Amino acid sequence: MSSAITALTPNQVNDELNKMQAFIRKEAEEKAKEIQLKADQEYEIEKTNIVRNETNNIDGNFKSKLKKAMLSQQITKSTIANKMRLKVLSAREQSLDGIFEETKEKLSGIANNRDEYKPILQSLIVEALLKLLEPKAIVKALERDVDLIESMKDDIMREYGEKAQRAPLEEIVISNDYLNKDLVSGGVVVSNASDKIEINNTLEERLKLLSEEALPAIRLELYGPSKTRKFFD
């Protein structure tokens with residue numbers, strides 16, 4: 001008989017993942033400040049060098065040379081500004097990608113904490129079953145999680161029955177086709193008996209979905225609206 005555990009709702013599972021989003025926001029703010037400061041410094045240095053070089057080149061034909069120098073300076077400044085803008089945009093994307101990658105690596109810490117991971121895993125399985133709504137489900141997991149899932153079967157069936165009501169679940173089969181531990185740190189992939197319908201509820205997939213949903217808002221909050229964008233959703 002398995003011991004009863006406190007199952008998390010899908011919202012509570014999202015709360016756990018949203019903690020990662022808070023971490024992402026904090027890290028991205030710091031990265032954005034560093035990137036902008038560095039870009040401003042590089043811009044001012046390069047602009048100063050250009051002004052100095054152009055001024056030194058002015059000879060007796062002062063007015064003509066000055067006019068040409070100012071035009072050249074304006075063109076060069078515009079080129080530099082565009083180059084710096086592209087550099088900042090590239091650095092921002094790289095920093096956000098790096099932060100999401102760091103957060104992804106921290107997922108293994110959640111899966112290694114059995115007390116924290118167990119209710120999350122049960123909720124991920126139940127959530128996938130509720131999306132599937134099939135009488136028989138095949139659960140693919142990491143090999144190390146098989147015994148844990150076996151111990152939760154009764155709790156999973158009971159919670160599913162309470163929530164699904166008119167779509168009874170007759171059997172849960174734990175597949176011996178295990179998830180790749182090098183690609184997945186936790187969670188499950190659940191499919192129907194024919195394996196034609198599949199629900200990916202791994203921790204990585206949930207973080208990916210969360211990141212895709214959060215990224216536009218994070219960009220807007222950290223960097224402000226795009227000056228070239230005329231319309232917003």
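Each Cβ is built from the backbone N, Cα and C atoms, and glycine gets one as well.
Under mutagenesis, Swiss-Prot gives S2 to A with this note: Reduces ATPase activity by 11%.
Here Swiss-Prot notes a mutagenesis experiment, T6 to A, with the remark: Reduces ATPase activity by 73%.
Annotation of the mutagenesis experiment T9 to A in Swiss-Prot: Increases ATPase activity 1.4-fold.
S78 to A appears in Swiss-Prot as a mutagenesis experiment; the accompanying note says: Reduces ATPase activity by 88%. Prevents assembly of V1 subunits at the membrane. Annotation note: S78 (mutagenesis position) sits in a helical segment as assigned by DSSP. Taking a C-beta cut-off of under 8 Å and a sequence gap of six or more, S78 (mutagenesis position) has no contacts in its own chain.
In the three-state DSSP scheme, D145 (mutagenesis position) is classed as helix. Contacts of D145 (mutagenesis position) defined by a Cβ separation under 8 A and a same-chain sequence distance of 6+ are given as L121, G186, V188, in order along the sequence. The mutagenesis experiment D145 to G is recorded by Swiss-Prot, whose note states: In VMA4-1; is rapidly degraded at 37 degrees Celsius.
According to Swiss-Prot, the mutagenesis experiment Y160 to A carries the following note: Reduces ATPase activity by 22%. Neighbour list (Y160 (mutagenesis position), Cβ cut-off 8 Å, at least 6 residues apart, same chain): V126, L129, L130, L169.
Classification of T202 (mutagenesis position) by DSSP places it within a strand. Under its mutagenesis annotations, Swiss-Prot gives T202 to A the following note: Increases ATPase activity 2.1-fold by increasing Vmax for ATP hydrolysis 2-fold. Reduces ATPase activity by 90% and produces structurally aberrant V-ATPase complexes; when associated with A-233.
The annotation that Swiss-Prot gives for the mutagenesis experiment K230 to A reads: Increases ATPase activity 1.3-fold.
As a published mutagenesis entry, D233 to A appears in Swiss-Prot alongside the note: Reduces ATPase activity by 74%. Reduces ATPase activity by 90% and produces structurally aberrant V-ATPase complexes; when associated with A-202.
T202 (mutagenesis position) has a Cβ environment of 21 other Cβ atoms inside 10 Å.
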